[in-house]
Amino acid sequence: MGKALVIVESPAKAKTINKYLGSDYVVKSSVGHIRDLPTSGSAAKKSADSTSTKTAKKPKKDERGALVNRMGVDPWHNWEAHYEVLPGKEKVVSELKQLAEKADHIYLATDLDREGEAIAWHLREVIGGDDARYSRVVFNEITKNAIRQAFNKPGELNIDRVNAQQARRFMDRVVGYMVSPLLWKKIARGLSAGRVQSVAVRLVVEREREIKAFVPEEFWEVDASTTTPSGEALALQVTHQNDKPFRPVNKEQTQAAVSLLEKARYSVLEREDKPTTSKPGAPFITSTLQQAASTRLGFGVKKTMMMAQRLYEAGYITYMRTDSTNLSQDAVNMVRGYISDNFGKKYLPESPNQYASKENSQEAHEAIRPSDVNVMAESLKDMEADAQKLYQLIWRQFVACQMTPAKYDSTTLTVGAGDFRLKARGRILRFDGWTKVMPALRKGDEDRILPAVNKGDALTLVELTPAQHFTKPPARFSEASLVKELEKRGIGRPSTYASIISTIQDRGYVRVENRRFYAEKMGEIVTDRLEENFRELMNYDFTAQMENSLDQVANHEAEWKAVLDHFFSDFTQQLDKAEKDPEEGGMRPNQMVLTSIDCPTCGRKMGIRTASTGVFLGCSGYALPPKERCKTTINLVPENEVLNVLEGEDAETNALRAKRRCPKCGTAMDSYLIDPKRKLHVCGNNPTCDGYEIEEGEFRIKGYDGPIVECEKCGSEMHLKMGRFGKYMACTNEECKNTRKILRNGEVAPPKEDPVPLPELPCEKSDAYFVLRDGAAGVFLAANTFPKSRETRAPLVEELYRFRDRLPEKLRYLADAPQQDPEGNKTMVRFSRKTKQQYVSSEKDGKATGWSAFYVDGKWVEGKK
C-alpha cells in the first residue's frame, strides 16, 4: 500500500504537520501559489494547464486581443482565463506531480480562507487525475488534535469559495489593466489604478485635504491649584462661566476671567461618588490585532501579519486571517480552567463572556488565540523576539476576554468660585479583573485619588495657570487606523488588508513618515480624475457592496460570472466615456499651472507641473511642435513637511499655523525652494486651484549643517542639491559630475570608488558581465547593464585576487584575505552593518558555515562571528 500525499503552501507548515502525521503520509509544500494569470502577453500561447478546454486560437491582431493576452482573462468571452505556472515553480510542480503519481490519495491542506481554497484548486488542476483522488482538509490551528480531526473527516474542494477568489482576481485585473493605460495617456507614464487600492488612496487623500483646509482656532484653558481644609492639594479645571461652557478665545478674555477667579471664594458644591466597571475587549480578529500590535508594539501591518503567519505555521496560534470573534467551546473551557487555576474564582465570570461578530463574518472561523493557553511566550525558543512579543499580546487578549470586569470607584467634584464652576475627576481601582493580564496602555487623567472633601468645604486658591491651545485637525491615518477605517466601511477583508496597505505605498500615491500616511500630490490628482470618471469604482458603498457580492458567491448565493458581467458592463461604459476628450466628458489631463517665472532658456513662462517623481517647474514651451519645443525644467526642493514625532500631538497644528494660506481658496500652501533667492508657495489644492505666491529672500536647503565638503575628484566645493531620490551633495565644478549621498543620519556619505569592469566574469541571468561596485554596504558585483539587468552577488576572494591589479589601493586588502576556510570552502566578501566593516566568510551548499575572518591591525584574523 502506497503513502498519501499531503500538500500545504509553506515549508514551515509542512514541518509542523509532519510531526502529527504518521509514516503513511508524505507532507510537501507548494511554497505559495504555483500558477496565476500571466504577467505579460505570454497568455497568448495558452499553456496546457489553462482552465479552458477549447482549442487555442491565434489571437486577433487588434487592441482588444492584445489586451486579453496581457490580462490573461477575457471578459468578452465568458471570462475565459489562461493560467500559467509561475516562473521558478516548474521544479516544484514537477516534484508534486511525481509524488502524486505514486500516492494512493492526495490531501489538499492549504489555508482555510478563499486564497487557500484557490491554491488547493490550482494544485488539483495542475497535478490532474481523477478528482476522487483528492480530499480537502482544513483546520483552524495546527495541533495534534485539530490535524487528527481534519484527516478523520476530510471534505471536498469548495468551488464557490474558489470562484469568489477568482472573481476578485479578475475584477482587480480588469481595472488595473484597463484603467492604467488611460492614466498614462491622460496624466503621466508609470501610473496605475486598482479596484480597492484606489479607494484606499482616496481615504488618505481626503484626510490630507481635510488637514490642509483646517484652520487652527485659538482657545484657552485655566487650571486652578487649591488646597483642602486639611492641607491636601487639589487640582481643578474651570469648566463653566455663568452656566455656559468656559472657552475663552484669546489672551484678553482669559486674563479677564483670571482676574475674577483670583478674587473669588472657592467651595465644594457637589461630590459624586459612584462605582464603575470596565469590561474586557473581544479576542483579536485580524484588524484589531493589527491595531493593537501597532499601538502596543509599534509593528506595521505587514510585520504583524508576517509574525502571525509564523506563529500559526509553528502551531502556536489559530489562523490569523479572520473577522470572527467566535471561540470554540474547547477554547473557552481551556481558558476558563486556566483562569480558575491561576487567578482564582473571583477573576472568572459565572458564564463565558460572549462577543458579537460583525455582519457577514465567517462564524465557522475562530478569533485569533493561542492554540494552548498553557504555553507562555518565553517558551517559544524557536521563534524570534518579535514573534514572541506578538504571541504574548495575543495570549493576554485571549485570557483577558474571559475574565471579570475591572471595578473602580469614580469621583467627580464640582467647585464654585463666583460665576465660575470648576471640576476634578478621580478614579480608584478597587478590583483589577481583566487588567491583571492586559494592563491599560496608560493611565488617564481620571486615574488619580481625590482628597477627602465634602459639600460645603472651603478651598484655598494657590495658583491659577492659564494655557493657550489651538484646535487640532483630523488625525492622520496610521497603517492600523487605515485598516480600521477600511473595515468600518466594509472595504476589503482580513486576507486583503495587509496587501492593500502595502500596495498603496508601493504605487507611490502615498508615503508613510513617522508611522503616519501623507498623500503625494500625484495621488491627489489621480484620485480626482478617477472620482470624476469612475464614480462607482471610487464609491465607498459600491466597493463595500462588491465585497458583499463576493461573499454571496462564496456562500453559493450568487453566480460568480453574473457578478462579473454586471460589474464589467457598468465599468466599460464609464471607461468609454473617460477615454474621450475632456470637452465630451472625458478624463481631464494633468494640466500645468502657469506662473510669472521666466524660463532661463527661452524666456517663456514656467508652469507648475506634477509628475510621479514630484512637483517641478516646466517650460510652457514644451507643448510646442518638436522643433520649437523647450524641455527646460527646474527642480523644486520641498520644505521639510514631515512632522517631528517628538513634537507630540500638537505637531500637525503647529505645522498648519506656520503655513501660508492660499489667497484664492484658503487652503494651506506647500512651499518649495526654487533657488537660494526664491521660494514658491503652491496651493495645497493645486492643480485644481491655481493659487501660488513667490517669496524672495535668502534661503538654503535644510538637511546638512556640517562642514564644507571638498570634492575628492577635483577639489571644488560640494553643495547640497535636491533630486528625484532626495538630497545629495553635488560638485560645483560644472565639468565634474561627482555626487555623494546624504545618509539618514544627515552626514555626507564617504567617497566611493569608481566601478571596476570585470568582463571576464559573465552574469548568469543575462549576457551582461559583472563590474565591482563600492556601495553603502561595501563592495559587490553588479551587472554592467544595470538597471536593465539587476543581477548582483558577493565577490569571491579568489576573484578579487585574480584581478588585484585592477583594484584601487583602498580595496586591495580584500584580495589578500583567505581564499578558503580550513575545510576548503570558498570565501566571499561580506559587510557588517553593525561594525560598518567588511569581512570574509565561507558557505557550503548555499549556507553559511559560521567561519569568518576580519581585517585587524593590517592583517586578516580568523574568528567566529
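From the backbone N, Cα and C atoms, a Cβ is placed for every residue, glycine too.
None of the noted substitutions appears here; every position holds its original residue.
Per Swiss-Prot, the feature domain 'Toprim' maps to 3-142.
For the recorded site, E9 (mutagenesis position), the DSSP three-state label reads coil. The Cβ neighbour count for E9 (mutagenesis position), using a 10 Å radius and every protein chain shown, is 22. For the published mutagenesis E9 to A, Swiss-Prot gives the following note: Abolishes enzyme activity.
Annotation comment: Swiss-Prot describes E9, D111 as Mg(2+) binding site.
According to Swiss-Prot, the experimentally introduced change D111 to A is described as follows: Abolishes both magnesium binding and enzyme activity; when associated with A-113 and A-115. For the recorded site, D111 (mutagenesis position), the DSSP three-state label reads coil.
Among the mutagenesis experiments that Swiss-Prot reports, D113 to A is described with the note: Abolishes both magnesium binding and enzyme activity; when associated with A-111 and A-115. On its own chain, D113 (mutagenesis position) has Y319, R321, P494, S495 as residues at least 6 apart in sequence with a Cβ closer than 8 Å to its own Cβ.
Where Swiss-Prot documents E115 to A as a mutagenesis experiment, the accompanying text is: Abolishes both magnesium binding and enzyme activity; when associated with A-111 and A-113.
Annotated domain 'Topo IA-type catalytic' per Swiss-Prot: 158-575, in sequence order, evidence recorded as sequence analysis.
Under the DSSP three-state reduction, R168 (mutagenesis position) is assigned to helix. Swiss-Prot lists R168 to A among its mutagenesis entries, and the accompanying note reads: Abolishes enzyme activity.
Here Swiss-Prot notes a mutagenesis experiment, D172 to A, with the remark: Abolishes enzyme activity. Long-range C-beta contacts of D172 (mutagenesis position), restricted to its own chain and to partners at least six residues apart, with a cutoff below 8 Å, comprise G194, R195, V196.
The annotation active site, O-(5'-phospho-DNA)-tyrosine intermediate is assigned in Swiss-Prot to Y319.
According to Swiss-Prot, the experimentally introduced change R321 to K is described as follows: No effect. Under DSSP, R321 (mutagenesis position) is assigned to coil, being neither helix nor strand in the three-state scheme.
H365 to R appears in Swiss-Prot as a mutagenesis experiment; the accompanying note says: Increases DNA binding affinity. H365 (mutagenesis position) falls within neither a helix nor a strand when secondary structure is assigned with DSSP, and so counts as coil.
According to Swiss-Prot, the experimentally introduced change H365 to A is described as follows: No effect.
Other Cβ atoms within 10 Å of the Cβ of T496 (mutagenesis position), summed over all protein chains shown, number 21. DSSP gives T496 (mutagenesis position) a coil state; it is part of no helix or strand. The note that Swiss-Prot attaches to the published mutagenesis T496 to A is: No effect.
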Based on Cβ atoms within 10 Å, give me the single least packed residue among the mutagenesis positions R168, R321, H365.
H365
Have a look around E115 (mutagenesis position) and count the other CB atoms within 10 A of its CB, chains all included.
21
When the Cα-Cα distance from E9 (mutagenesis position) is computed for each of the mutagenesis positions E115, R168, H365, T496, which gives the smallest value?
E115
If you average per-residue pLDDT over the domain 'Topo IA-type catalytic' (158-575), what number do you get?
92
What's the number of neighbouring CB atoms sitting within 10 A of the CB on Y319 (active site, O-(5'-phospho-DNA)-tyrosine intermediate)?
23
Can you break down the domain 'Toprim' (3-142) into helix, strand and coil residue counts using DSSP?
54 helix, 24 strand, 62 coil
